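A short write-up of the structure that comes next.
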Amino acid sequence: MFHLRTCAAKLRPLTASQTVKTFSQNRPAAARTFQQIRCYSAPVAAEPFLSGTSSNYVEEMYCAWLENPKSVHKSWDIFFRNTNAGAPPGTAYQSPLPLSRGSLAAVAHAQSLVEAQPNVDKLVEDHLAVQSLIRAYQIRGHHVAQLDPLGILDADLDSSVPADIISSTDKLGFYGLDESDLDKVFHLPTTTFIGGQESALPLREIIRRLEMAYCQHIGVEFMFINDLEQCQWIRQKFETPGIMQFTNEEKRTLLARLVRSTRFEEFLQRKWSSEKRFGLEGCEVLIPALKTIIDKSSENGVDYVIMGMPHRGRLNVLANVIRKELEQIFCQFDSKLEAADEGSGDVKYHLGMYHRRINRVTDRNITLSLVANPSHLEAADPVVMGKTKAEQFYCGDTEGKKVMSILLHGDAAFAGQGIVYETFHLSDLPSYTTHGTVHVVVNNQIGFTTDPRMARSSPYPTDVARVVNAPIFHVNSDDPEAVMYVCKVAAEWRSTFHKDVVVDLVCYRRNGHNEMDEPMFTQPLMYKQIRKQKPVLQKYAELLVSQGVVNQPEYEEEISKYDKICEEAFARSKDEKILHIKHWLDSPWPGFFTLDGQPRSMSCPSTGLTEDILTHIGNVASSVPVENFTIHGGLSRILKTRGEMVKNRTVDWALAEYMAFGSLLKEGIHIRLSGQDVERGTFSHRHHVLHDQNVDKRTCIPMNHLWPNQAPYTVCNSSLSEYGVLGFELGFAMASPNALVLWEAQFGDFHNTAQCIIDQFICPGQAKWVRQNGIVLLLPHGMEGMGPEHSSARPERFLQMCNDDPDVLPDLKEANFDINQLYDCNWVVVNCSTPGNFFHVLRRQILLPFRKPLIIFTPKSLLRHPEARSSFDEMLPGTHFQRVIPEDGPAAQNPENVKRLLFCTGKVYYDLTRERKARDMVGQVAITRIEQLSPFPFDLLLKEVQKYPNAELAWCQEEHKNQGYYDYVKPRLRTTISRAKPVWYAGRDPAAAPATGNKKTHLTELQRLLDTAFDLDVFKNFS
């Protein structure tokens, strides 16, 4: 079978799916119609099936051959035997022997028999017509399904019924059939399951069953999937007669869940009628839908579900799916309660949650996590995916059988936000796949006030999912049983095929965008219909009462019981005196903090290493730890250079990174480095993945060969996405504090396409959601004449969002001042000028007793700069990250003679030292490097200023004046010295673009800033 699958894969073009016998009904084969015998005279290479144009037919023939080799022509029998033996398709096929003269006579006789049977052609045409009819329903039946609960809109935005869908007998002529054929019995093809145990049905019954399967309250989009097995699986789930049956107990459970969903919203409306809560009215069926997905997934072995969703219905999901204590939810409506935790907090419909409980349907433990998110719709999608991937990684769930994700979407956002597309394209990448996500779209057919026809160009809001061959199940939300069935199928699909699936809940929004909004301004006719619409709970209760499943008193008792639960929780909420944001934590780290959520210490050990460890890592970094592995000649030279550096006890940038990573792996810290081209490195400096030059796709990661029991190292080239991938890595870093998760931009300039993740999650995440995160951003930065899009990581933006006060000098005598600063800041911003300091800051990120995002402006030209080297001595035990690197030359020996103290950061230091040496001013100008910009090293800089009492102060940067670090550094330096001296500026003039694209202009600007930095008279006119 494997060989045939391989063969079929080679032959299969991207055609519409046909059939696979694996799922076909057990029924007698249809009577074969007579075919004209072919005289085989074409060469093997000309056989059309070898070109891949008939791959579906080949697979059907193969399935028939498996059941009975004699049921296919001898040539097929030989072909399949050869293929199973391992022969390639071209040699496996052997043409049948040419026909003899006697055989040709037999052909002529057979032809005369055909001519004597004029009805044969009609029979064949009728059967082909029926097959086309069935296929038309499978492909386009969803277009005429009754999906809108209001009955006024077409879910696909098309009011015309497709001409090739049979919904009335007058359209039979399209297929060459007529009304007289309705009672004629037709054999059913293997591509349908409408027959159940029957192999033939009258045309009238075929149409009726197809209408029931595809044109009622469920619309199924799946025929674009180019996998026969998957298509056949879906057909079986929706076409089999009587398959959508529920027991009375299941119906009562569904009713009870609808009661909870509906009465929760009504309770909030009664108690807080003027509060925004973004209620679920109009799609109350979402709660039982989610619970059904979770129930079925739990039954299939899932024990951890990570969810992401927008504001619509969030409180209801927290209450009735995740089972957050109701009193904690009600407390969020009390404006008098103050928050006990540090930080700004967030509105109630953004908060996340983590809860472990027993699933009552399966009686198994299940953990539910709802990720906190901002109002930026769909921004949490990749975050959820990353967290899911991490949880799967840490529990060894390589197939996604234990941990899964559910993403909820609004219809307008699902179609309108590009991050949805980016996230979908991560779904099947080896280093990013979560083995299938269940997407649930709350399709209330409106986006705030915008009509769907103005919100998307595609027929459905879900069409983006087609790019990854995810089946899409549209369902009318006013048919709760149809919704439950679709959700069961979605969970089963994900469990079976480990691929994404979409459930489109076509519903409506009973109120405005929020409870204070008036929708009649913009959608008057729609809301007139909504005002007349019975709630789904009332409809379903009436149905069950009429069926005798429940009686009216039982239904009313269920309502009273839940109302009582809400009232009792409301009473308890009045006893609460304070709000605890940490009760809403979506990603707890058990054992990392104390029980009250505080760090276990406020100190950081030395980040240095013994020389033996440094040497061992360096030796592995400069070798190929796999036998018979041929690397590129240019890479051999790079590894040789690394080996020489190790012998000389020095490191460059790439080797320093290698040593930081390797040492953390030894300590059991998982490291994940992701981004565009990170395996080699944009600047061809890293080479963490070696490629065999003689064996295709054979690779080696030396970092995973360092120690016997080391943690795994994951380095992965990402898709060409910043927004999606950075969100994914942020989510991965949320799962555990004991991992170093890094995202590297190809150039720092490109991080701004991920600005939403930076602004809404990384920068304020802890303040809003009491959630620490240790993600590291590596942003290549430096003005090197490469133009405005390859020069600046926009440090001014990161620094502007730092939360320290530039006008307040902190208590510099405080114990562990530097660690306390790190604990209080919202993120750490550094620009290292030496490989050794880069090594230390990476290790410090893990050795700190808490986690903060780390922004590193990394170099480009310094990667190979001969002066950008560090000695092993700077990395040995007892050494630390240097927040400030002071002047250590002649100027430091005679500080009273220093006329100017230049402060700078990053690469420009090397330009300054070169110019200072050329001007012979090493005794007159001192240069101090600020390596850690935020939190600002007030204490160390005060010492530097005091050391040079006669020096004027200047900040020098290569960036333009309105960019870079100047506006951040100047007020803090002034505060440090109590505004005793001015802080002058030496750098480029203000500009709109980050850099010039002209090399000559670049060099002119550089020389001008160097002239300013070393002209001791330049600032006298401004005094």
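For all residues, glycine too, the Cβ spot is worked out from N, Cα and C.
No noted substitution is present; original residues retained.
Classification of HIS143 (Ca(2+) binding site) by DSSP places it within a helix. Around HIS143 (Ca(2+) binding site), a 10 Å sphere centred on its CB holds 22 further CB atoms from the protein chains shown. Annotation comment: Swiss-Prot describes HIS143, ASP156, ASP158 as Ca(2+) binding site, evidence class experimental evidence.
The thiamine diphosphate binding site annotation in Swiss-Prot covers ARG312, ASP411, ASN444, ILE446, GLN676. Under 8 Å, Cβ to Cβ, and six or more positions away along its own chain, ASP411 (thiamine diphosphate binding site) finds VAL441, VAL442, ASN443, ASN444, GLN445, ILE446, GLY447, PRO452, ALA455, PRO461, ASP504. Classification of ASP411 (thiamine diphosphate binding site) by DSSP places it within a helix.
The Mg(2+) binding site annotation in Swiss-Prot covers ASP411, ASN444, ILE446 and is backed by experimental evidence.
In the three-state DSSP classification, ASP154 (mutagenesis position) falls within coil. Packing around ASP154 (mutagenesis position) is summarised by its Cβ count: 16 other Cβ atoms lie within 10 angstroms of its Cβ, all protein chains included. One mutagenesis experiment named in Swiss-Prot is ASP154 to Ala, and its note says Six-fold decrease in sensitivity for calcium.
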Subject >> Mg(2+) site, defined by ASP411, ASN444, ILE446: further same-chain residues with Cβ within 8 Å of the Cβ centre >> reply: GLY410, ALA412, VAL442, ASN443, GLN445, GLY447, PRO452, CYS507, TYR508, ARG509
Original post:
Where does ARG312 (thiamine diphosphate binding site) sit in DSSP terms: helix, strand, or coil?
Top reply: coil
**OP:** Measuring CB to CB from ASP156 (Ca(2+) binding site), give everything in the same chain under 8 Å that is also at least six residues away in sequence.
**Re:** HIS142, HIS143, PRO459, TYR460
**OP:** Measure from the CA atom of ASP154 (mutagenesis position) to the CA atom of GLN676 (thiamine diphosphate binding site) and give the result in Å, rounded to a whole number.
**Re:** 42
Original post:
Rounded to a whole number, how many Å is the Cα of ASP158 (Ca(2+) binding site) away from the Cα of ARG312 (thiamine diphosphate binding site)?
Top reply: 27
Subject >> Spatial separation of ARG312 (thiamine diphosphate binding site) from ASP154 (mutagenesis position) - C-alpha basis, Å >> reply: 23
Subject >> Neighbour-count leader, CB within 10 A, binding-site residues: ASN444, GLN676 >> reply: ASN444
Original post:
Taking the Cβ of ASP158 (Ca(2+) binding site) as the centre, how many other Cβ atoms fall within a 10 Å radius?
Top reply: 11
